[in-house]
Amino acid sequence: MIEADRLISAGTTLPEDVADRAIRPKLLEEYVGQPQVRSQMEIFIKAAKLRGDALDHLLIFGPPGLGKTTLANIVANEMGVNLRTTSGPVLEKAGDLAAMLTNLEPHDVLFIDEIHRLSPVVEEVLYPAMEDYQLDIMIGEGPAARSIKIDLPPFTLIGATTRAGSLTSPLRDRFGIVQRLEFYQVPDLQYIVSRSARFMGLEMSDDGALEVARRARGTPRIANRLLRRVRDFAEVKHDGTISADIAAQALDMLNVDAEGFDYMDRKLLLAVIDKFFGGPVGLDNLAAAIGEERETIEDVLEPYLIQQGFLQRTPRGRMATTRAWNHFGITPPEMP
């Protein structure tokens, strides 16, 4: 099973996730969760507007599905400017970036998703553009080649990444504002689910929204995805109204348990517990035991389990925590 096959994967965007754009918040006052980010951005945006300046360059990082693109849209809306969107892998040549930069109007926002995947050649072009609002372009080839400078209007670059550590220091240092998005708390996710249900014209109880929020792994993208599947279940099996019981039935049918774990999460944890007595177990042995690639375990399955305290990564291998044993109703062995 690959990440794209998993309903609870925030790292992949399904076609239906595009429909979420209609229900995304447009302004900071509509933005739920991330209180520190929201309060800071409100000050930075107001200050920039009072001075009549472009907002300083902004780097947004954090796990996938937490709203980095949404925040970029909110910044552009609050500043009253255009938003130009692209991504690191798309900008293959320096000319690709130059074309976007020269089409910007004063104070516009250029949003680059997956900015950690910019090629070194493109990144070099970005440095003077960010620092001096200038574009250095080479004209011609060989001995006749010459460099010309093009002045750019003041603009805001917003970079988004799930891997802030992969950014080069020169690029990271050019961002005046750096914001980290954290996993959402259940009450905030409950509000997001209820809001989405209203936009979708669904009749949903507060307890129903809470049940979806609890299993959404702290991620709005997953919450909205689960909501659509619960809606399908409620419309086919019941009268369309979503209560806590109906939401629980739907999510149980989808193999998403109370912790937001799916079949693959449980398979990994049970392999560590049952086949390796709780660990430690080496990555290669674990991969063979569950029939997955070691890269899939490291990049897709492990992070959330470790973050939630169900799995430990130790020098001797992976170990199931007491919380993992308790999750399956199994008594952990006595510690020597």
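The backbone N, Cα and C atoms fix where each Cβ goes, and this holds for glycine too.
Marked as ATP binding site by Swiss-Prot on the basis of sequence analysis: ILE23, ARG24, GLY65, LYS68, THR69, THR70, GLU131, ASP132, TYR133, ARG174, TYR184, ARG221. Taking Cβ-Cβ distances under 8 Å and a sequence gap of 6 or more within the same chain, the neighbours of TYR184 (mutagenesis position) are GLY33, GLN34, LEU66, ILE192, GLY218, THR219, PRO220.
Per Swiss-Prot, Mg(2+) binding site is recorded for THR69. Around the Cβ of THR69 (ATP binding site), a 10 Å sphere holds 18 further Cβ atoms from the protein chains shown. The secondary structure of THR69 (ATP binding site), as reduced to three states from DSSP, is helical.
Summarising the annotation, Swiss-Prot assigns DNA binding site to ARG294, ARG313, ARG318 and lists sequence analysis as the type of evidence. DSSP classifies ARG318 (DNA binding site) as strand under the three-state reduction.
Here ALA22 (mutagenesis position) comes close to PHE199: these same-chain residues lie at least six apart in sequence, with C-beta atoms under 8 angstroms from its C-beta. As a published mutagenesis entry, ALA22 to Val appears in Swiss-Prot alongside the note: Defective replication fork reversal (RFR), UV light resistant, resistant to mitomycin C (MMC).
In Swiss-Prot, a mutagenesis experiment is listed as TYR184 to His, annotated with the note Defective RFR, UV light resistant, resistant to MMC.
Around the Cβ of PRO220 (mutagenesis position), 24 further Cβ atoms fall within 10 Å across all displayed protein chains. For the recorded site, PRO220 (mutagenesis position), the DSSP three-state label reads helix. For the mutagenesis result PRO220 to Ser, the note given in Swiss-Prot is Defective RFR, UV light resistant, variably resistant to MMC.
When other Cβ atoms within 10 Å of the Cβ of ALA250 (mutagenesis position) are tallied across all protein chains shown, the result is 25. In the three-state DSSP classification, ALA250 (mutagenesis position) falls within a helix. Quoting Swiss-Prot on the mutagenesis of ALA250 to Thr: Defective RFR, UV light resistant, sensitive to MMC.
Secondary structure from DSSP puts ILE23 (ATP binding site) in a helix.
Each residue contributes its Cα atom, and for ARG318 (DNA binding site) and TYR133 (ATP binding site) these two points are 49 Å apart.
Among the recorded positions listed (ALA250, ARG294, ARG313), ALA250 has its Cα nearest to the Cα of ILE23 (ATP binding site). Taken residue by residue with DSSP, TYR184 (mutagenesis position) is part of neither helix nor strand, so it is coil. Under a cutoff of 8 A between CB atoms, and with a sequence separation of 6+ in the same chain, the neighbours of TYR133 (ATP binding site) are ASP151, LEU152, PRO153, PRO154, PHE155.
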